[in-house]
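Features as listed in Swiss-Prot:
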type: BINDING; residues: Thr114, His349, Gly350, Thr351, Ala352, Pro353, Lys354, Tyr355, Asn362, Tyr401, Arg405; note: NADP(+) binding site
type: BINDING; residues: Ser123, Asn125, Arg129, Arg139, Arg163; note: D-threo-isocitrate binding site
type: BINDING; residues: Asp317; note: Mg(2+) binding site
type: VARIANT; residues: Glu100 to Gly; note: In strain: California 76 VR 614
type: VARIANT; residues: Glu104 to Gly; note: In strain: 605
type: VARIANT; residues: Val183 to Met; note: In strain: Priscilla
type: VARIANT; residues: Gly419 to Ala; note: In strain: GQ212, KoQ229, SQ217
Amino acid sequence: MTELTGVSIVTYQHIKVPSQGEKITVNKAVLEVPDRPIIPFIEGDGIGIDIAPVMKNVVDAAVEKSYAGKRKIEWMEIYAGEKATKVYGKDNWLPDETLEAIKEYQVAIKGPLTTPVGGGIRSLNVALRQQLDLYVCLRPVRYFTGVPSPVKTPEKVNMVIFRENSEDIYAGIEWPAGSPEAVKLINFLQNEMGVKKIRFPETAGIGIKPVSKEGTSRLVRRAIQYAIDNDRDSVTLVHKGNIMKFTEGAFKDWGYEVAVKEFGAKPLDGGPWHVFENPKTGQKITIKDVIADAFLQQILLRPAEYSVIATLNLNGDYISDALAAEVGGIGIAPGANLSDTVGLFEATHGTAPKYAGQDKVNPGSLILSAEMMLRYLGWKEAADLVVQGIEGAIESKTVTYDFARLMTGAKEVSTSQFGKAIIKHIL
């Protein structure tokens, strides 16, 4: 261990700890943020090299403007993906000290990561979520005036998705067709469990979908608490319980149980919907549920009826990206992955390697994820300025190519120029 401003820090092999700054800590489930927090960041693969510097510039400008030098983020680079293999060795896509640094410093932000080709880690993003138990994927979706949209009233979309991150078929428990494991499991299901419904057992890949009461409860608890803290009027449990009764159906039932037992929700008109009074504002919060396929229709037809969404992993993936398309695409869709102690904020899009190093793509997703991070730290003033800056740049039609090609009279600018336009509207 070494000492830094009175705070013990793990000694790292390749990570350079800033000479100034302090750790964020958690005390009795409350985040304690110093005025000069050290924030680890993963640049990301592909276009990460373009968007990460812009994100940091925008955040630094917003923090400086808000607090006049009294607060400042000390950025600390950590490694994952292709860059990690160059620093740590060709097969080390997710170094142990990267995970340790995120745990040590509590809050981090990352660009997009390449999924390694071949065996081993199937997805670096999934590996990070599982190894850090980041059980909430938080995806707020809102519309910025002037952003091109394929729907008539995108301004009606204002939802926050709580996607369960640790279970469901994303747990990665599956085996390919014909493998010894698949054959063994199928034989067990047929011979020991009496399963007759596998149509082509000889050529079937097989997977397992775990959904637990504990996993469901902690997600729904966070979603309901978010609705309370942010004065939202409803929490919707989205599921396919009509088909998968003991996994998705159980998710719905356990979700209602949390609302009743922990928040005092009462049946609304005899149920199944429930309602309770927000203890902070006195407003009513409705707990409801919708079948996933019907919900995907409703977000197009009646989006204003939905506010906070709690759902399982696969449904959450579909829903998050479908909603993002309504308000301008994943180029400006932010996201975070949360445990009870760690917050990892991220760009929600891919690495787009063909654009890497061209200073061309929209950095909005990562910048808005940083805005979420600032709000998570309690730095509301800086977060509001980031939103102000993005709104100003878009309203002035100074945008990257993905928006410019769809906007009349727009001025197409580079990634870095878009960052400067945002900062102009911050300052």
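Numbers run from 1 along the shown chain.
Note: Cβ is positioned from N, Cα and C throughout, glycine not excepted.
Original residues throughout; no substitutions modelled.
The C-beta environment of Ala352 (NADP(+) binding site), restricted to residues of the same chain at least 6 apart in sequence and closer than 8 Å, consists of Gly46, Ile47, Pro112, Val361. If you measure from the Cα atom of Arg129 (D-threo-isocitrate binding site) to that of Glu100 (variant position), you get 14 Å. According to DSSP, Arg139 (D-threo-isocitrate binding site) sits within a strand segment. With the fewest other C-beta atoms within 10 Å around its C-beta, Gly350 stands out among the recorded positions Gly350, Gly419. DSSP gives Arg163 (D-threo-isocitrate binding site) a strand state. If you compare Cα positions, Arg163 (D-threo-isocitrate binding site) sits closest to Asp317 out of the recorded positions Glu100, Thr114, Asp317, Asn362, Gly419. Within 10 Å of Val183 (variant position), judged by CA to CA distance, lies none of the binding-site residues Thr114, Asn125, Arg139, Asp317, Gly350, Asn362. The Cβ neighbour count for Glu100 (variant position), using a 10 Å radius and every protein chain shown, is 14. A separation of roughly 31 Å, to the nearest angstrom, links the Cα atoms of Asn362 (NADP(+) binding site) and Glu100 (variant position). Using a 10 Å Cα-Cα cut-off from Ser123 (D-threo-isocitrate binding site), none of the recorded positions among Glu100, Lys354, Gly419 qualify. In space, Asn125 is the closest of the binding-site residues Asn125, Arg139, Asp317, Lys354, Arg405 to Glu104 (variant position), judged by Cα positions.
Using a 10 Å radius centred on the Cβ of Arg139 (D-threo-isocitrate binding site) and all shown protein chains, the other Cβ atoms total 25. Thr114 (NADP(+) binding site) counts 20 other C-beta atoms within 10 Å of its own C-beta, drawing on all protein chains shown.
Comparing the recorded positions Glu104, Asp317 by how many other C-beta atoms lie within 10 angstroms of each C-beta, the top residue is Glu104.
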